[in-house]
Amino acid sequence: MRTAGRDPVPRRSPRWRRAVPLCETSAGRRVTQLRGDDLRRPATMKGKERSPVKAKRSRGGEDSTSRGERSKKLGGSGGSNGSSSGKTDSGGGSRRSLHLDKSSSRGGSREYDTGGGSSSSRLHSYSSPSTKNSSGGGESRSSSRGGGGESRSSGAASSAPGGGDGAEYKTLKISELGSQLSDEAVEDGLFHEFKRFGDVSVKISHLSGSGSGDERVAFVNFRRPEDARAAKHARGRLVLYDRPLKIEAVYVSRRRSRSPLDKDTYPPSASVVGASVGGHRHPPGGGGGQRSLSPGGAALGYRDYRLQQLALGRLPPPPPPPLPRDLERERDYPFYERVRPAYSLEPRVGAGAGAAPFREVDEISPEDDQRANRTLFLGNLDITVTESDLRRAFDRFGVITEVDIKRPSRGQTSTYGFLKFENLDMSHRAKLAMSGKIIIRNPIKIGYGKATPTTRLWVGGLGPWVPLAALAREFDRFGTIRTIDYRKGDSWAYIQYESLDAAHAAWTHMRGFPLGGPDRRLRVDFADTEHRYQQQYLQPLPLTHYELVTDAFGHRAPDPLRGARDRTPPLLYRDRDRDLYPDSDWVPPPPPVRERSTRTAATSVPAYEPLDSLDRRRDGWSLDRDRGDRDLPSSRDQPRKRRLPEESGGRHLDRSPESDRPRKRHCAPSPDRSPELSSSRDRYNSDNDRSSRLLLERPSPIRDRRGSLEKSQGDKRDRKNSASAERDRKHRTTAPTEGKSPLKKEDRSDGSAPSTSTASSKLKSPSQKQDGGTAPVASASPKLCLAWQGMLLLKNSNFPSNMHLLQGDLQVASSLLVEGSTGGKVAQLKITQRLRLDQPKLDEVTRRIKVAGPNGYAILLAVPGSSDSRSSSSSAASDTATSTQRPLRNLVSYLKQKQAAGVISLPVGGNKDKENTGVLHAFPPCEFSQQFLDSPAKALAKSEEDYLVMIIVRGFGFQIGVRYENKKRENLALTLL
């Protein structure tokens, strides 16, 4: 064993330190030989001192004679060890003591030149217990060697990154990036590779002092440790330009073991010290070849001694490894990178008090920040910055919808701007990455702008764990939902509300809502309303991008969904039907027998037969589905029972105007007066249980309709033919009278003849009405009847137009579109006020439609008319003579430019009867007016710039926040248009 007398052999000690584990196992011998080869490369000792080591290692344990001789020579100077207990034991003890002695002399001669004596004394004080124990024989020696092996293995385990198995990491370091791509290209590529694992940000850094030039590395920061772990395992072989990238984890506990302040405050444990020592023995890029150069690179006993002394706090902590300054900075703040302020750089370097503000800022996420929205405020911009500069700098973060740069006016020196993205995730990502970056010459400051409330919400933070039913269940608490655009698995969704108040309430309360767990919270922001739904109206045939609520959710809360379905335009109904029934191709099939026979008797050439039959079928299916969802056998008879009090002037508040849409398009006040609708009513009475069967088994709306028609075809054929013949006869007798004035039929008393002519007049086009009704009915516009024709006046301009009924009661339009003094028909409607298209005012119009009831409103479609339809009355002639005739699209363009609707008080000239009053609103094409249009109405309009939607509500002689027109400004605007 080792004593103080064996210090005089320090020159040969380096050779023996490498041979320590040779006496353990063959596997240990191989590993030690590899390490010895690595150690021989940087060693500075003489070649003649290394050659005996090679000979010893080649011979292994067979050269016992030479080892015995050496042990005898060295044992003479330290005979007081008590190691002379037999020849074999003496040889083994001498060999072990030589190993320890050589390591100690190596540490004293090479590593600690100035403090060799102190080091030697430490070794002696530590090795004396082992010397006493070694006199016991081979058992003690083997246990001592086993203990050394255990200490080595424990030290190796403690030197693993992160200091243990429980360490977490949220940051991945990507190195070996090469120099082919720019920093922005690398950052974009890494972001797109890792964004699928969770919320991520990427930072590119250049590390100086590593090799011949600066090394470029990337730090990928995740919000959750499990996301970083999944990304590291999934992206283990990332390739860039055919070069595999190196991915390393930056552990959270690695920084603590390296900080002197942390060691002073918290005494280091053995595992932390092991990580520190292991870190110094394995510097980056050095491998295992630098083991002998580290302070802890002594023998096994000395290493264990150092660990014990560090745990007790007697020795100062080891010096930190020579890391570059930039790398040290990056490891100080990788977790505060995403939301760092651009004007405060001190907290990036400091790890003490300076890091606390960053930790507080990092806590403010989009889920918690009430100011977070898709609009960014850009401050400290260069005075020469342009929109293209900002788009070029921010375009990589997402879709930019609007850029607004505010130039400094007189007395101001700062330039700022606003940048609007498509959603909150894009703006948040841009805010984190571009804060403090230099654009042209100035480092910009980025904050959130002011949110613009809309009725459409963007909801982020979703995933496969959020079903559509759960999303609808959580958001329908705040108001009626019109549509939800979401596919399960998407990361965000769009929710369209009916009112602005409901959307604002959901925006306020659902931000940060834990939908799917405490770590999966929602991000909510307002979104644009016009783009998505205009596409649905312009292209109705492709499949929609949202799913209908599942059956389970439909059974849970049918009432809110029914309310949303009543307010949804019919076109969206058809798209939802296609989602429910993907097996149907939705190609218009041959029309049913009832439709074909009716057309054959009433027309000569069925010009609009496919479109009309398809629209009738879809309208009937929408109505049947609404009734079937109520799950009541007698619900189909309920609308007919309501009609009796409605005809006598009663109004019902429990029916929304949209729910009566399919029935109200027929130009008759009551379905009882129409032979066609009477036959359909009889057909529904004949199979009374169809609603329950439709609810339980309905593979397709068209199939159900065909089945019911084929079932009752035989006993209803005669009734259909008689109804068609009677309608054709009534049409021939009453058409010339209606050609003179479409309103004279309303002056008669209630009877079957006027109502029949009303039902047949829905097949007349505007040109046929103006020509006296003598043209054939084949070119008629389907399901739209002419309710009024004349001039719309706005100051000194008149616009010929025709109005066709879309929804509601034709009697409302007939009774209010008259002269107040004489009661005769009115040929001109003069717009004197306008209503701003604000959401609260639009909600008020909708509320008044509901309050008025089915018999209290009428919705008309105004299209361009002919100048030949000008009335010959003296007052009309005088007004039109002093005004300039212009096309209707000029009026539409003016109202769209003003973002307003025209307002007309009815009847014209006032009326003493307060009960027979109303108001007309003329809406230009907008989201509010488009909900009342369907395919036949759009076919009649022919263009988005040539129609107005007229809403007449009875019983309201006052207006909602209207604004009187300025005559000079009005004339100038119309002249320019």
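Even glycines carry a Cβ here, placed using N, Cα and C.
Original residues only.
Worth saying up front: this structure is predicted, and the values here are computed from it rather than measured.
Sequence annotations record features per position, and here Swiss-Prot assigns domain 'RRM 1' to 170-252 based on sequence analysis. For the domain 'RRM 1' (170-252), the DSSP counts in helix, strand and coil order read 25 helix, 32 strand, 26 coil.
The domain 'RRM 2' annotation in Swiss-Prot covers 374-451 and is backed by sequence analysis.
According to DSSP, the secondary structure content of the domain 'RRM 3' (455-529) in residues is 18 helix, 23 strand, 34 coil. Among the features that Swiss-Prot reports, domain 'RRM 3' is placed at 455-529.
In Swiss-Prot, the entry for mutagenesis Arg578 to Lys states: Decreased methylation by PRMT1, leading to decreased ubiquitination by CNOT4. The structure shown retains the original residue.
On the 0 to 100 pLDDT scale, the model's mean across the domain 'SPOC' (777-956) is 82. Residues or ranges marked as domain 'SPOC' by Swiss-Prot: 777-956.
According to DSSP, Lys795 (mutagenesis position) sits in a coil region rather than a helix or strand. Among the sequence features in Swiss-Prot, the mutagenesis site Lys795 to Ala is noted as follows: Disrupts interaction with SETD1B.
Record note (Swiss-Prot), mutagenesis Lys898 to Ala: Disrupts interaction with SETD1B. The unchanged residue is displayed. Sequence-distant contacts of Lys898 (mutagenesis position), defined by Cβ-Cβ distance under 8 angstroms and a gap of at least six in the same chain, are Arg834.
For the mutagenesis result Phe923 to Ala, the note given in Swiss-Prot is Disrupts interaction with SETD1B. In the three-state DSSP reading, Phe923 (mutagenesis position) counts as strand.
With DSSP states grouped into helix (H, G, I), strand (E, B) and coil, the domain 'RRM 2' (374-451) comes out at 22 helix, 29 strand, 27 coil. Between the C-alpha atoms of Lys795 (mutagenesis position) and Phe923 (mutagenesis position), the distance comes to 18 Å. Candidate mutagenesis positions: Lys795, Phe923. Fewest other C-beta atoms within 10 angstroms, Lys795.
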